[in-house]
Amino acid sequence: MKFASKKNNQKNSSKNDERYRELDNLVQEGNGSRLGGGSCLGKCAHVFKLIFKEIKDNIFIYILSIIYLSVCVMNKIFAKRTLNKIGNYSFVTSETHNFICMIMFFIVYSLFGNKKGNSKERHRSFNLQFFAISMLDACSVILAFIGLTRTTGNIQSFVLQLSIPINMFFCFLILRYRYHLYNYLGAVIIVVTIALVEMKLSFETQEENSIIFNLVLISALIPVCFSNMTREIVFKKYKIDILRLNAMVSFFQLFTSCLILPVYTLPFLKQLHLPYNEIWTNIKNGFACLFLGRNTVVENCGLGMAKLCDDCDGAWKTFALFSFFNICDNLITSYIIDKFSTMTYTIVSCIQGPAIAIAYYFKFLAGDVVREPRLLDFVTLFGYLFGSIIYRVGNIILERKKMRNEENEDSEGELTNVDSIITQ
């Protein structure tokens with residue numbers, strides 16, 4: 001078995017060596033053309049060669065990123081449309097969605113997941129890890145729920161991008177990730193670009209904003225980071241099935257979501273505020289709205305008033321589409337963390353901010369929440385793409401360095417074996 005695994009490792013390393021050797025040759029060609037005073041056209045052709053080589057070698061992750069981005073954009077748009085229709089019943093929609101997720105994941109897992117079970121997964125209970133992920137997600141939702149009440153839309157978008165440095169810090173501290181200077185530079189470019197754009201937009205709006213609630217919203221990113229790291233540890237160490245993890249996490253979230261109920265009674269929640277004596281009535285009205293299409297809140301409601309107006313007609317269709325895209329979002333997120341890493345998911349997910357902003361330009365996607373195009377959204381998108389390219393360059397350098405270290409270790413091991421044979 002050791003011989004077979006060693007043979008596979010050598011095969012994989014030789015394949016990677018070939019990739020990086022080609023990359024080195026392209027880089028050296030570029031250096032030669034610069035030293036020889038090559039034409040501008042030749043330099044551009046060389047850059048396009050490097051880009052084509054990178055895309056060809058990592059085509060799967062790029063296709064997966066595009067699929068994830070599409071699903072994520074649709075998830076956020078239908079979440080917004082669901083909120084506009086039945087925003088008075090957040091607890092009902094949350095619990096119903098968790099129940100649907102649990103049923104769907106368990107059905108699919110029972111049909112397809114059991115065949116993939118391994119010995120580590122079969123002989124160990126992961127209930128503690130599942131519960132920990134659910135609790136971390138619940139803590140994140142509660143903090144975000146409070147923080148969003150006094151955080152403007154532009155600041156919300158900026159806070160989302162802060163997940164990059166927060167994840168980098170905790171992954172370095174706990175998972176022992178190591179970064180190149182270009183990783184830090186790329187992350188800074190993404191965060192600073194979006195910070196400048198969103199700060200400018202925040203000055204143009206007159207919405208209520210509070211630094212304390214902004215900090216509460218930022219703190220919501222920490223449990224999300226630990227939740228994703230727990231997923232990565234479970235995936236990488238125990239090779240647990242993605243469907244099983246999502247099914248069990250959804251099961252525990254049915255109970256951990258109940259922790260949010262007392263939060264609704266906080267008086268500063270404005271339209272989401274719900275007194276204790278109205279909780280049960282709100283739940284009954286929520287189910288009537290979602291499944292029967294019956295409006296309850298129709299008077300003294302609307303923008304800037306104590307309550308949102310119900311728009312329950314066809315709400316179940318919008319909610320069903322939201323649930324579908326959210327389930328797909330969860331599956332792809334887990335897959336990216338499983339096959340790649342928490343940081344890969346973080347970098348990929350941060351493009352959703354500018355992408356969602358642009359998606360709201362199209363009425364067939366956004367529906368009633370459509371808005372006019374803004375130049376600053378495209379500036380944000382460009383900043384993200386440029387920062388991501390720089391970040392990826394740092395990863396390539398680290399991968400090449402890792403391959404060289406493995407080569408040196410293999411060659412040292414072979415020399416040791418030869419020496420031992422000679423001495424015998």
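Think of each number as a place in line: the chain as shown, counted from 1.
Cβ from N, Cα, C; glycine included.
Residues as originally present; substitutions not included.
The note that Swiss-Prot attaches to the published mutagenesis LYS80 to Ala is: Decreases pH sensitivity of chloroquine transport.
In Swiss-Prot, a mutagenesis experiment is listed as LYS80 to Glu, annotated with the note No significant effects on pH sensitivity of chloroquine transport; when associated with K-207. Secondary structure from DSSP puts LYS80 (mutagenesis position) in a helix.
According to DSSP, HIS97 (mutagenesis position) sits within a helical segment. Listed in sequence order, PHE319, PHE322, SER323, ASN326 are the same-chain residues at least 6 apart in sequence whose CB falls under 8 Å from the CB of HIS97 (mutagenesis position). Among the mutagenesis entries in Swiss-Prot is HIS97 to Ala, noted as: Increases transport activity for chloroquine at pH 6.0 with no significant effects on pH-sensitivity of chloroquine transport.
Around the Cβ of ASP137 (mutagenesis position), the same chain contributes PRO223, VAL224, SER227, VAL249, GLN253, THR256, each under 8 angstroms and 6 or more positions distant in sequence. Here Swiss-Prot notes a mutagenesis experiment, ASP137 to Asn, with the remark: Decreases transport activity for chloroquine at pH 6.0.
GLU207 to Asn or His appears in Swiss-Prot as a mutagenesis experiment; the accompanying note says: No significant effects on pH sensitivity of chloroquine transport.
Within its own chain, ASP329 (mutagenesis position) has TYR68, VAL71, CYS72, ASN75 as residues 6 or more apart in sequence whose C-beta sits under 8 angstroms from its own. As a published mutagenesis entry, ASP329 to Asn appears in Swiss-Prot alongside the note: Decreases transport activity for chloroquine at pH 6.0.
The annotation that Swiss-Prot gives for the mutagenesis experiment GLU372 to Ala reads: Modestly decreases pH sensitivity of chloroquine transport. Taking the Cβ of GLU372 (mutagenesis position) as centre and 10 Å as the limit, one finds 6 other Cβ atoms among all the protein chains shown.
Among the natural variants in Swiss-Prot, LYS76 to Asn has the note: Reduced sensitivity to quinine. The residue drawn here is the original one. Note on LYS76 (variant position): other Cβ atoms within 10 Å of its Cβ, all shown chains, come to 20.
Around ALA144 (variant position), the C-beta neighbours below 8 angstroms that are at least 6 residues distant in the chain are LEU217, ALA220. Here the residue is the original one, while Swiss-Prot reports the natural variant ALA144 to Thr with the comment In chloroquine resistance type 2; when associated with T-76; Y-160 and D-326.
Natural sequence variation is annotated in Swiss-Prot for ALA220 to Ser, with the remark: In chloroquine resistance type 1; when associated with T-76. When secondary structure is read from DSSP and collapsed to three states, ALA220 (variant position) falls in the coil class. Neighbours of ALA220 (variant position), defined as other CB atoms within 10 A of its CB across all chains, total 20.
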Cβ atoms near LYS80 (mutagenesis position) (within 10 Å, other residues, all chains): 19
LYS80 (mutagenesis position) and GLU372 (mutagenesis position), Cα-Cα, nearest whole angstrom: 17
GLU372 (mutagenesis position) - helix vs strand vs coil (DSSP): coil
